[in-house]
Amino acid sequence: MDCSLVRTLVHRYCAGEENWVDSRTIYVGHREPPPGAEAYIPQRYPDNRIVSSKYTFWNFIPKNLFEQFRRVANFYFLIIFLVQLIIDTPTSPVTSGLPLFFVITVTAIKQGYEDWLRHKADNAMNQCPVHFIQHGKLVRKQSRKLRVGDIVMVKEDETFPCDLIFLSSNRGDGTCHVTTASLDGESSHKTHYAVQDTKGFHTEEDIGGLHATIECEQPQPDLYKFVGRINVYSDLNDPVVRPLGSENLLLRGATLKNTEKIFGVAIYTGMETKMALNYQSKSQKRSAVEKSMNAFLIVYLCILISKALINTVLKYMWQSEPFRDEPWYNQKTESERQRNLFLKAFTDFLAFMVLFNYIIPVSMYVTVEMQKFLGSYFITWDEDMFDEETGEGPLVNTSDLNEELGQVEYIFTDKTGTLTENNMEFKECCIEGHVYVPHVICNGQVLPESSGIDMIDSSPSVNGREREELFFRALCLCHTVQVKDDDSVDGPRKSPDGGKSCVYISSSPDEVALVEGVQRLGFTYLRLKDNYMEILNRENHIERFELLEILSFDSVRRRMSVIVKSATGEIYLFCKGADSSIFPRVIEGKVDQIRARVERNAVEGLRTLCVAYKRLIQEEYEGICKLLQAAKVALQDREKKLAEAYEQIEKDLTLLGATAVEDRLQEKAADTIEALQKAGIKVWVLTGDKMETAAATCYACKLFRRNTQLLELTTKRIEEQSLHDVLFELSKTVLRHSGSLTRDNLSGLSADMQDYGLIIDGAALSLIMKPREDGSSGNYRELFLEICRSCSAVLCCRMAPLQKAQIVKLIKFSKEHPITLAIGDGANDVSMILEAHVGIGVIGKEGRQAARNSDYAIPKFKHLKKMLLVHGHFYYIRISELVQYFFYKNVCFIFPQFLYQFFCGFSQQTLYDTAYLTLYNISFTSLPILLYSLMEQHVGIDVLKRDPTLYRDVAKNALLRWRVFIYWTLLGLFDALVFFFGAYFVFENTTVTSNGQIFGNWTFGTLVFTVMVFTVTLKLALDTHYWTWINHFVIWGSLLFYVVFSLLWGGVIWPFLNYQRMYYVFIQMLSSGPAWLAIVLLVTISLLPDVLKKVLCRQLWPTATERVQTKSQCLSVEQSTIFMLSQTSSSLSF
């Protein structure tokens, strides 16, 4: 065996620094490496077919049935249906089988149609033509036939067919522009960079002769992360190793823009592409309503088992006497007498289970799903939540949490881009204590933008002038801003000046503002060409700097750096970042003066950044290059190694100055927060900004008020006192004024709570969350939570993304288990959005990662007010009524059946006809509650927006508490007693018909069923406050349908029925005067307690919502009276 092959296998399967199991090797163009390299081992990867469908023609039926019967309710009814088939039961298998068949069939048709559409889309994608290089020539084939290692050519406006490593383009600088709108919703153009050693290959022959291998990580779904390296082989020399990152990766689904063509090598194909891996849905979130519904279901299941058990025991007690067990007309056979008693009892128990199984509402699950699915469209159709400026409307990524929007107790919000506009404007810069402002009014005149002015000392020293220019050069060079000459380019952009057509583009609005601001002060960034950055200085001379390295920004370091080389050969490292990140790394500069200015600007709500630098000698730079290269080419723990390298490089800096950028508060952000607080919701701001800046924003948006007493839990205070002492001191402060915490205080819904505000920073939070050797961490957390519960607002500053999620999780799993909502607009907010019960993304300027990973997305923060106070309120009211109503009407349905067993010797005789058993939940009572759960508005939309306190009436799952559930259950039992015994007393009078005949068993059951259908439907009509023609049509139409169906079902001889026990029954019942009287009287008696309860509660213990309803009705009557009087006076005047 070849030694190189053995060496490769040993490296691959033995442990070492690089874990080869977690990486793959790809041979570019399927070409074997030159002699001396590692042996060529062909590897098997999936083809490029995308399969987003779940089913095939062969497995649809078994797989779909398996998935549907995994649901507990469907499986339960399947068992009931099988019991009906196996043993002799009182009801036909049709009564359970038909509703189950209907539910399963409707769901299967819906899922099958959706899967058919996915098949069509997959086929269209898999069969689209793709150009690839084979033996130096351009060949065309279908996308599905692409393999890993193929070299592909993509033209402008074409979509990348798989995940590609960018090798070259027609551009001389080896760049290309892409849009990823179909992946993450971002329409801005992103720049990607070709591999340095392949960007000169512009023809098919050149690229076809490339000898290279790529080593990269195994497929993973993160769109913004990629780790790999490329080995480019030459004929004589050792391979050149270059790192590969996300900037070199072109993702499937992205589109090539403003570039004629590119060449790339396929590394991930088919279902291993990042787009395909992102098909997987997020973890399922369950709402409080769903949890309550499952708890109620368990209660009713226990009631069902109890009923069956009681009836089984009573049956055998009743039949203990021989003449009852074997009446003369129903003698048992010998085999029946010899059957095992326990087997007979178990069979009877199952028969009673079948008889009473309708107490579990199978159709409730279908109705709830339809209500959530259809209800989500009301959010997306809401014109009030459409933002004309961005052209965006609300998005619903999941409809399972609509009602959870009405239960929120804590809101965790990001600051930048969520509360603020993320539209940055450069305000000033401070250089060694000298302040420069672009727009200044001097002697009544506005100075030219390019001049600027030193607000403290207009004539700094010669050395100061050098530092000033170095500071401006640092701002011109330390960024990732691009300059485009095409005005049609999308994305955040700024024109350098009004007379030029070029635009600045960056994923960070801060960088655009800084580059634009320094341009007004005399230094203009021109472009990046052939790895040289060009700037125009104050003397209108172009300066060129070679870009050697970029140390990219990340939210943990909170800074970025560049290493550049000037035309004179001097090498500089320029670094900019947060003051907390820069100051500890500074050894020289006027730190105290700049720190004072930074703190002053922060208090005014401005965003601040500090700028520092250091000169590097050639030997230092070469050492940095080796350090960075080793970290960049690592396949395992690359991010960790890069972070360690950055720590070693970004130190011993000289402080140059600081900048101040204004980020204005969003429109109506303050009004929204004020309304949310009135609704009893606690609002926390979680931000990475410094404390002073964030606090100023909190005051501006009315989170903190002038009379709010601020409590600080920051690193600075903890340095002066121990963490234990600080926590106990704050705890005593808040408890001294607020007293013992009540249950409402804990939930954040007390209006009388002392107005405290807490400020905590990331370092202090780390100390609180950090486990201690003595196990005291838990005590610290409890103390911290106790303090937070007593504060009306909390500000968490200097937060890393994972710390935001930690805060949300801490509150989410506290002992009160409040419902949490997280809202943000950037990638650093995704972790807390996924952690919260409800995650909302703001469709902002920092991309769409937050919107993609959220449950809902809105254009602006102000739309959160209507999302919660209106939509959330309505959906909670609607679905709560739906759940309670379903259980109520099924108690009404099945309890008379239970009572009937005491009058038929526990013989399992059914009270209702098979057709009524089957259609009760499917047809007779289903549509009214569905329309109610979609249309009901117990108060007007304007009232809910105007009076946020109404939100408190439905907080903490108020309408699905056990007290309310028991009331609905008892109401159902009372109505069932009225139905049964009212009809029973009517039947005691034998003169119920004109000819003296008495009613039979089926007429008795039909009378009970008729009263029941009318009662439960009219009960819903009484609960309806918002009437439309659709409600009228469905409610009265359902009653009419029942009457017409009963007339046809009993008035026609149906040939497919073996026996027709309902023939002429309904018509005979309607021919009886007492039956008509009984229906009217029993319906009235059944509805009376609920009506009296509502009237008394409204008068004696009205809720805020009921007071508003009463006031609205009075105003409506008053306005109608005034209108009638005005009309009368008008007619009399003539």
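Note that Cβ sites are derived from N, Cα and C of the backbone, with glycine treated the same way.
What you see is the original sequence, not a version with the noted changes.
Looking at Swiss-Prot, you'll find the mutagenesis GLN84 to Ala noted as follows: Does not affect flippase activity toward phosphatidylserine. Like the wild type, it is unable to translocate phosphatidylcholine. In Swiss-Prot, a mutagenesis experiment is listed as GLN84 to Asp, annotated with the note Does not affect flippase activity toward phosphatidylserine. Like the wild type, it is unable to translocate phosphatidylcholine. Here the residue is the original one, while Swiss-Prot reports the published mutagenesis GLN84 to Asn with the comment Does not affect flippase activity toward phosphatidylserine. Like the wild type, it is unable to translocate phosphatidylcholine. Under its mutagenesis entries, Swiss-Prot includes GLU186 to Gln with the note: Has no effect on endoplasmic reticulum to plasma membrane trafficking. Impairs flippase activity toward phosphatidylserine and phosphatidylethanolamine. Listed in Swiss-Prot as a mutagenesis experiment, ASP414 to Asn is described as follows: Impairs endoplasmic reticulum to plasma membrane trafficking. Per Swiss-Prot, the feature active site, 4-aspartylphosphate intermediate maps to ASP414; the stated evidence is similarity to another entry. The annotation Mg(2+) binding site is assigned in Swiss-Prot to ASP414, THR416, ASP825, ASP829 on the grounds of similarity to another entry. Sequence annotations record features per position, and here Swiss-Prot assigns ATP binding site to ASP414, LYS415, THR416, GLU511, PHE553, LYS576, ARG607, THR687, GLY688, ASP689, ARG798, LYS804, ASN828, ASP829 based on similarity to another entry.
Positions of the features from Swiss-Prot, shown on the structure.
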residue	record	contacts (Cβ under 8 Å, 6+ apart)
GLN84	mutagenesis position	THR91, SER92, PRO93, THR95, SER96, GLY97, VAL354
ASP414	mutagenesis position	VAL685, LEU686, THR687, LYS804, ILE823, GLY824, ASP825, GLY826, ASN828, ASP829
THR416	Mg(2+) binding site	ASN422, ARG607, ASP663, THR687, GLY688, ASP689, ASP825, GLY826
PHE553	ATP binding site	SER508, ARG559, MET560, GLY577
ARG798	ATP binding site	SER580, GLY688, ASP689, LYS690, MET691, ASP761, GLY762, ALA763
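The number of other CB atoms found within 10 A of the CB of ASP829 (Mg(2+) binding site), across every protein chain shown, is 32.
The binding residues for ATP are recorded as ASP414, LYS415, THR416, GLU511, PHE553, LYS576, ARG607, THR687, GLY688, ASP689, ARG798, LYS804, ASN828, ASP829; their greatest pairwise CA distance is 24 Å. The local packing around ASN828 (ATP binding site), expressed as other Cβ atoms within 10 Å of its Cβ over all shown chains, amounts to 23. In the shown protein chains, 24 other C-beta atoms lie within 10 A of the C-beta of ARG607 (ATP binding site). In this structure, the binding-site residues under consideration are GLY688, ASP825, and the one with the smallest number of other Cβ atoms within 10 Å of its Cβ is GLY688.
Classification of ARG607 (ATP binding site) by DSSP places it within a strand.
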